[in-house]
Amino acid sequence: MPPRCPFLRHLFFLLLLLSPWIMSPCGGAADDVTYPIVPSSPGRRSILQIRREPPTEPNTKLVVDRDGKVFLKQQPKETPYWSFSTGSPMHSLYQAPANNNTENATEITRPHIIVEYLNNSKAATTVDGYHNWTVQEFFRQKPLVTDDGVTLGSETTSAYLVDGRSGRLIHVYKSTGDTKITNALVKPASTEDFVNEPLLIRRTDSKLEHFSKTTGKLVWNLTVSHFRAALLCDPVFNSGYDLGPKLQTGIYMPLLCGSQIDVRGPEIVIRVLHDQPMNVKMLPSPSLNHFESENSIMPFGKARESRKLQEQHKQKYTYLFGQWSPVKLLAPLVLLGVVVSVFIKKFSSRGSDVSLKAGPSKKKKNRKSAKDTNRQSVPRGQDQFELIEGGQMLLGFNNFQSGATDGRKIGKLFLSSKEIAKGSNGTVVFEGIYEGRPVAVKRLVRSHHEVAFKEIQNLIASDQHTNIIRWYGVEYDQDFVYLSLERCTCSLDDLIKSYLEFSMTKVLENNDSTEGVAAYKIQLDSLEGVIKGNNFWKVGGHPSPLMLKLMRDIVCGIVHLHELGIVHRDLKPQNVLISKDMTLSAKLSDMGISKRMSRDMSSLGHLATGSGSSGWQAPEQLLQGRQTRAVDMFSLGCVIFYTITGCKHPFGDDLERDVNIVKNKVDLFLVEHVPEASDLISRLLNPDPDLRPSATEVLLHPMFWNSEMRLSFLRDASDRVELENREADSEILKAMESTAPVAIGGKWDEKLEPVFITNIGRYRRYKYDSIRDLLRVIRNKLNHHRELPPEIQELVGTVPEGFDEYFAVRFPKLLIEVYRVISLHCREEEVFRKYFKCDII
């Protein structure tokens, strides 16, 4: 017998001694008294505190009335706690006027359809000549062909983001894109944009339209609305006992955080004339799922199912142990656990001794830690609100089946162990697959759930924009929150460094190990397909059209965020991601510390929580001053400088940047060869936030103009100053000519070829120190390019790119100096509005 058998024998005798005491009841029938199972979720009391009040039902409920107004009501008195309107009634019915003027008309035609609301105590009555349908039965029949026409169905969805505590309407999402209705519904709010209990009410309007088979005209249409609610907060906000977050003392939300429920409304019966058959010649089409069955779209929240499971546990508990005192039950179980743990310890130690003596194993086995096992066994909280796309909530199981073993499944997410990037506060980004699509999985420590859900809220608000990273869903386990985000190729920082072939000597100078160098080579190799065939700089260091396009993408993303009232607050090259489709595009990401301002707010105040990254923050952020949208514009200036100069910073090296930002010690020498960039960056880095341009103004800056627009502006400017009289002391002409030393740098004929000067001298005389005369030359040669001699055409190049480059190389500061004068004196004139107004460009 093996040496550990005596220990097993002792354990067996001990269990025999304990078994009579364990199995004998204290008296009384086992079915008389039951004890509820205590949930083992974090933050609740231990099993020693098992005596507690039984869980109570929610004392509030969400309902909707006939007018489409959603209420949170306290039970049992049905007292409204808050309410908001969704803008239109629950149902609408239109019936075309009947034609009763024909010769055969003997009686007034009855309506095809009658819609009736039922009270709780009223049953659906029958009406002669009509057949009663429930909403589910009626809408399940679409589309169809009847003897008198065709019935078609459609569906639109709206989502209303509400503060669950106050009922304040935060935002409206409409699949129809009706921004006028959206703006009319949302009232300005002065409170903090982030709320702990964001409640999303989804309204689905299902519409049937019946058209006459003979005339093709609309006979009738019927629209009925269905409401669904999802509470988007983290489950840690739940109050326990299967109750949602507490609104005030004794009042709780009717659903748990992360769950969804139907919003109940008045019951409707639809009466249809018998001569309107509803069950013939069905046309193939997807049904209106939310009318098929309540569980086919979204099961009810966890509260109801968990109570059923709890009742089953209570029965098993009573049947197995009888009417036992919890303390008497606990003592032998604890003792038994101690004995078993001692046994396991001895067994494992002896087993390890044997394995050491036997030598190393020939076959390694994959073993998972207890922590990983727990993560895999953690049930998926409740019906999670996974995805908003085009205003609709998309649910369902993930059909993805991966043969990969290097990862694990969390709800709908397959999380790979391959790490993409690391961030602050324990944030790590992994590869993953969510509902069959490759995603980047941002893993945040669960204690930072506010950051995660704030990021989700702002990603939802800014969804569907090509320059904002897409959010697909969220999953949880015991320790982390997992955000499934759009998968991109690399960051802007990686792209620039890879393109410049960030040398190995630079890596070695930073004291990286040989392994680090090897890893960086792998990174460069992985991006070779992205940078191959793309040019980011022209000869001479000017940004290429592709680089300008990427920087314009960044600005477009900021414009979109600022229009929504969202301030990013952490803009830097690492948070700009690059996506490769037909061409490269830039997308803003990492909105964990972003803030959303209501419409009547101009700033975030002096104590806005969270801070951006060192070296990329505006001075008012570093000094904890009043923060506005201008903080993003300062960071944008640093990013543009960093991109154009190839990873250089306008405020110096890493350690000195914050100090230099506060002292306004900026060095723009490296971009002075690109005057348009130098002008824009200097304005963006202005220490006074009120003097920085807005995102829309940046988008219209000459730095982002193409050759055609640059030439068009110079031609319009020439036309404008051509009629000005020098003797009349023209302000605009004086301002224009005063910039000549900078814009021209001497006499402009000295910078043009003799053959070109000879050609223009045939027609008129010019003043070679005058900007007006130089603009006249550019305008005339541009307007008559086809009539120029072949040698002159070859010299100035093709229109517009070649022609623009010819003069831009010789007079690099001409455009920006003329732009400044026109901006100051003529920006409101009709001819120049397209260069300064976003609604025109």
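Glycine is treated like the rest: Cβ placed from N, Cα and C.
Here the original residues are kept at every noted site.
Feature annotation from Swiss-Prot assigns active site, proton acceptor to Asp570. Classification of Asp570 (active site, proton acceptor) by DSSP places it in coil, neither helical nor stranded.
Among the features that Swiss-Prot reports, ATP binding site is placed at Ile420, Ala421, Lys422, Gly423, Ser424, Asn425, Gly426, Thr427, Val428, Lys442, with the record citing sequence analysis. Annotation for Ile420 (ATP binding site): spatial neighbours Val429, Phe430, Glu431, Ala440, criterion Cβ-Cβ under 8 Å with sequence separation of six or more.
Feature annotation from Swiss-Prot assigns domain 'Protein kinase' to 414-704; the stated evidence is sequence analysis.
If you look up Swiss-Prot, you'll see 707-838 marked as domain 'KEN'.
Look at Lys442 (mutagenesis position): DSSP puts it in a strand. Under 8 Å, Cβ to Cβ, and six or more positions away along its own chain, Lys442 (mutagenesis position) finds Thr427, Val428, Val429, Tyr482, Leu483, Leu485. One mutagenesis experiment catalogued in Swiss-Prot, Lys442 to Ala, is accompanied by this note: Loss of autophosphorylation activity.
Between the CA atoms of Lys422 (ATP binding site) and Asp570 (active site, proton acceptor) there is a gap of 15 Å. Residue annotation for ATP gives Ile420, Ala421, Lys422, Gly423, Ser424, Asn425, Gly426, Thr427, Val428, Lys442. The furthest Cα pair among them is separated by 16 Å.
Break the domain 'KEN' (707-838) down by DSSP state and the numbers are 95 helix, 0 strand, 37 coil. Cβ neighbour count for Ser424 (ATP binding site) (all protein chains, 10 Å cutoff from its Cβ): 11. Working note on the recorded positions Lys422, Gly426, Val428, Asp570: by count of other C-beta atoms within 10 Å of each C-beta, Asp570 ranks first. Across the structure, Gly426 (ATP binding site) and Asp570 (active site, proton acceptor) place their CA atoms 17 angstrom apart.
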